[in-house]
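In what follows, a single structure is set out as structure tokens and then discussed.
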Amino acid sequence: MKKISKCAFVAISALVLIQATQTVKSQEPLVQSQLVTTVALTQDNRLLVEEIGPYASQSAGKEYYKHIEKIIVDNDVYEKSLEGERTFDINYQGIKINADLIKDGKHELTIVNKKDGDILITFIKKGDKVTFISAQKLGTTDHQDSLKKDVLSDKTVPQNQGTQKVVKSGKNTANLSLITKLSQEDGAILFPEIDRYSDNKQIKALTQQITKVTVNGTVYKDLISDSVKDTNGWVSNMTGLHLGTKAFKDGENTIVISSKGFEDVTITVTKKDGQIHFVSAKQKQHVTAEDRQSTKLDVTTLEKAIKEADAIIAKESNKDAVKDLAEKLQVIKDSYKEIKDSKLLADTHRLLKDTIESYQAGEVSINNLTEGTYTLNFKANKENSEESSMLQGAFDKRAKLVVKADGTMEISMLNTALGQFLIDFSIESKGTYPAAVRKQVGQKDINGSYIRSEFTMPIDDLDKLHKGAVLVSAMGGQESDLNHYDKYTKLDMTFSKTVTKGWSGYQVETDDKEKGVGTERLEKVLVKLGKDLDGDGKLSKTELEQIRGELRLDHYELTDISLLKHAKNITELHLDGNQITEIPKELFSQMKQLRFLNLRSNHLTYLDKDTFKSNAQLRELYLSSNFIHSLEGGLFQSLHHLEQLDLSKNRIGRLCDNPFEGLSRLTSLGFAENSLEEIPEKALEPLTSLNFIDLSQNNLALLPKTIEKLRALSTIVASRNHITRIDNISFKNLPKLSVLDLSTNEISNLPNGIFKQNNQLTKLDFFNNLLTQVEESVFPDVETLNLDVKFNQIKSVSPKVRALIGQHKLTPQKHIAKLEASLDGEKIKYHQAFSLLDLYYWEQKTNSAIDKELVSVEEYQQLLQEKGSDTVSLLNDMQVDWSIVIQLQKKASNGQYVTVDEKLLSNDPKDDLTGEFSLKDPGTYRIRKALITKKFATQKEHIYLTSNDILVAKGPHSHQKDLVENGLRALNQKQLRDGIYYLNASMLKTDLASESMSNKAINHRVTLVVKKGVSYLEVEFRGIKVGKMLGYLGELSYFVDGYQRDLAGKPVGRTKKAEVVSYFTDVTGLPLADRYGKNYPKVLRMKLIEQAKKDGLVPLQVFVPIMDAISKGSGLQTVFMRLDWASLTTEKAKVVKETNNPQENSHLTSTDQLKGPQNRQQEKTPTSPPSAATGIANLTDLLAKKATGQSTQETSKTDDTDKAEKLKQLVRDHQTSIEGKTAKDTKTKKSDKKHRSNQQSNGEESSSRYHLIAGLSSFMIVALGFIIGRKTLFK
């Protein structure tokens, strides 16, 4: 394990402390809660609720924390903050509350959560120990206020005289807990809680339907959006309700708010010395018979469990096996309809479910296992500690255990988070750490990496404490440490004393199913966010139309968002971090006011050109980290107000001639990490307001010429391309240019005066290029330039240029390495004088502005002597992983070098200073070497070296090749006259052996047209059948002479688009169009390249839209057409009918062929989720609605005391058994703790190293939580 620097340790320790918790099990009766069952006190005096938080073991805990507003401890409000006495924080451990002001004694702690309901926790604190007493859920905000004395006063329900009791509407005044404050503005006041976009559906409905506002009897006017300053007017907007203060007087003031369907809200405020203060907010409450009926407990869930139990009993032939279940079920059936206590109802449901699960589970002791598969639970703590390890949250709570016939066991565990940082994992078995088999499962992220991994390994005695071992790059682990378990971070692992027979999958898989699929999942999310106004568990068109302002749907794993087409009043929409594969064409058509749209990190492959047609108000559009391969012409033409556009991290390999039409106000364009080889001449012309462009990490050989026309540009980033020169750009036309980043390219020359007139330049970055000299005449007349020319081929610079370099260093330079290539027969040999590792270490140790520059190899070697170690060891001490790639490259027709052979040195190797490659063909070659570094799962090429060029006139085996070429050249010797010829052709993959799928899409008899001595190929394409769908070629390009094949056999070089001779048409004769595209070419013509006359191979680039829709990125393919010159003839042979050809002509005869899978799916009616239970209505509303009528009859009641008592006794017995089991688990836990204590006494020597690593691990989890920003990080 690499050492951790003192500076890093100090910084980390300042943010995260490694603490152990002490938990004492309550000796008092435990009031069960589904979410909170324990509270602990950490050594840094923080109350810890570990069952709620982003990494909680239950999915409910992971969701609940998101909506916590504050915490109240004995009437003292605690706010979320890292500093202050009355504060709390939520991190990977759970909720941590500052306990500095909490004295010894009994306390009540309320977690305030308006969406999911408050939780009241009672506990006793004594010294450094906490005893948990109870936790009770108080209900959501809409329900809980009926339980609090300060919310609703007692209600009187008068009754009519007569034989039938009729409940009249009784009214009292009650305080409203959601309207509690105001803020004073200039000539106005604001009630922020009276919010038309409130998450509370009652407040939201009341605000949106306000009909009148009066202040001291003066009727106020709705000013819509005008200023209310010093007026008798009001405005309701996104910040709340604003009132002008013109009608306010000194002393008490009364504000009455009337709203359709609601009783009036009366707010009292006082004014003194110009200051206005909130006093109260009240509203009349009423109780009707209808209300009373609505308070009847919902037994739907219990009845569902009763049906489940009935089915089990009916199916079980061995009635003794279900005797206990049957007896308890009968008691519940006899009395559940008379339950009036919600707690008793919940306990009854739990009793029945526990009995069912006990029957189904068939729990088995870990000491009595037979052959089979089991479900196992585990606990992972930091080594020699009671505090949970990060592994507890990074792995699924369930583990799979397989017991084989010979008694040996194998355990499988699923890593669900931070997988990109986890290098390896193992659990000690029989005193050693077995190598685990890692299986990547589930979905991939945008970089092609799997999010989840399953680790499987042998394990022995489950009854003892096991040591776990993790190798994590974020904790200093390196790939070179793999299987060196002494360098792994250790943790303590214990397993449950019983296992469950069978295996139903990991918990995350169960959670995924519960979330629903398609629109059902989106609907569930919207319901959870409070957008279901009528409480029926569904989202109607009307409810969707009521969604206004900002809507955050990021990181919910959504796949289908078509439901949002009715949400026409959204102005800001966050959809990043989901799994959306397509955007329905009309999805945003009604969102006329949409100003912000974030679709980052989804699975989009294609956007229809009309997607944003109706969104003229859009200002910011983020489409990065998707799989988009191309941009439709006119896609953005309606976005006249767009200012920010990010298309980074996609698969865009080509642009149409005018992809940015209409974006005259765009100021920032992100296009990094795509596959662009060139940008069309006019593509950037509409971007007249652009001041920032990022083209980094593409395959550009030149900057686009039109960039010089964008006079507003201030920043150009084009690093990590293949740019060889910049003299095609007149930078003098960019007067505002401030930053130019061209680092890591292949620029060898800077023309004189190229930046002479760019007086606004503040930064020029040419790091890691091939510059041999830098003259003063290149730069403007400025004092400093922040010029970076490190890692070039520069031997010296003038004092003026040295001043422009500023705090950067000039050394090291690449020429120091002296990488040289030479031809030796049929081999190219290389030799290098100075290691890549030394160049890298030299740069790293002099990178800081305060570091002294080393200007010679001798000074660097002196540094090594002072360090007293070799370069490999020094880099390992810096926690760097690296590899070295050595490539043989050949020059292609486009001037770029293509790698045709390579060697990879991995696992922190020494540099290979000498070596050789075998040659295959004539051409221009060079050697390229690159150092690839990896830190914290981020890998990049840091520095490269190139040798001199080697010209090979004839390759090996040239005599044999000449014979082949001479045979093919006989075609030319015939001196073909102008005319039409025919020959056979087939389509091959780049391995030149396998048949390409496109082989089924061509007429295998191609036409050779000779015109004025120039040969052209004409190829007829056909429809290609994919399953039941029919697709067509979208575009065809061919590689010109001089192309080269890379290591994978893929051609690299310049391409030209083939000429379209004719298009496919439909039955009406119009150009064929379907959901994937239109104007599909049928016959195409291309010039026959000279190389094809020699080897019969024509390299092509084809794009098939339907293939890309089926599998992202698969639509654009490189293939070879193989020509059979032996079949050349002047007679057009009849085309043999092919059985796998889906269509013999260009006409479609069925409209079904035009329908894609989505069109057919849209014809089906989507299934809606079942309706939620009605729940309690007006009595528990924070805002009372007006009565719509009175009940005519009160339901008669019956009371069977014996049955109710029998049920209560059954519940009490069940709770007692649970408490007994809990006490036993506590005793076992104490025993394990004592065992660990004995181990700890023997492990003091490694303790300090452990705390160092543990501290770093805690910090990295916190930091990465912010970086990754995933709501479902540790699922």
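Cβ atoms here come from the backbone N, Cα and C positions, even for glycine.
Nothing has been swapped: the model has the original residues at all the noted spots.
Quoted from Swiss-Prot, the note on the mutagenesis of Tyr55 to Ala is: Disrupts hemoglobin binding. All chains included, 23 other C-beta atoms sit within 10 angstroms of the C-beta of Tyr55 (mutagenesis position). Annotation note: Tyr55 (mutagenesis position) sits in a coil segment as assigned by DSSP.
Among the features that Swiss-Prot reports, heme binding site is placed at Thr87, Arg196, Tyr197, Met238. The Cβ of Tyr197 (mutagenesis position) has 20 other Cβ atoms within 10 Å, all protein chains considered. Tyr197 (mutagenesis position) carries neither a helix nor a strand DSSP state and counts as coil.
Experimental mutagenesis at this site is recorded by Swiss-Prot as Arg196 to Ala, annotated: Disrupts hemoglobin binding.
Here the residue is the original one, but Swiss-Prot notes a mutagenesis experiment at this spot, Tyr197 to Ala: Disrupts hemoglobin binding.
Annotation of the published mutagenesis Gln209 to Ala in Swiss-Prot: 73-fold decrease in affinity for hemoglobin; the original residue is retained in the structure shown. Of all Cβ atoms in the protein chains displayed, 13 besides its own lie within 10 Å of the Cβ of Gln209 (mutagenesis position).
In Swiss-Prot, a published mutagenesis experiment is listed as Ile224 to Ala, annotated 360-fold decrease in affinity for hemoglobin. When secondary structure is read from DSSP and collapsed to three states, Ile224 (mutagenesis position) falls in the coil class. Taking the Cβ of Ile224 (mutagenesis position) as centre and 10 Å as the limit, one finds 10 other Cβ atoms among all the protein chains shown.
The domain 'NEAT 1' annotation in Swiss-Prot covers 369-501.
Residues annotated as domain 'NEAT 2' in Swiss-Prot, with sequence analysis given as evidence: 976-1138.
Shown are the recorded positions Arg196, Met238; of these, the residue with the fewest other Cβ atoms within 10 Å is Met238. The average pLDDT computed for the domain 'NEAT 1' (369-501) is 87.
Using Arg196 (mutagenesis position) as the reference Cα, a 10 A cut-off selects Gln209, Met238 from the recorded positions Tyr55, Thr87, Gln209, Ile224, Met238. In this structure, the CA atom of Thr87 (heme binding site) is 20 Å away from the CA atom of Tyr55 (mutagenesis position). For the pair Met238 (heme binding site) and Tyr197 (mutagenesis position), the C-alpha distance works out to 7 angstrom.
Separation of the C-alpha atoms of Ile224 (mutagenesis position) and Gln209 (mutagenesis position): 13 Å, rounded to the nearest whole number. If you draw a 10 Å sphere around the CB of Thr87 (heme binding site), it holds 16 other CB atoms from the protein chains shown. Here the Cα atom of Gln209 (mutagenesis position) is found 12 Å from that of Tyr197 (mutagenesis position).
Tyr197 (mutagenesis position) sits 30 Å from Tyr55 (mutagenesis position), taking the CA atoms of both as reference points. For the binding site of heme, formed by Thr87, Arg196, Tyr197, Met238 according to the record, the largest Cα to Cα distance is 30 Å, rounded to a whole number. Look at the domain 'NEAT 1' (369-501): DSSP puts its residues at 14 helix, 72 strand, 47 coil.
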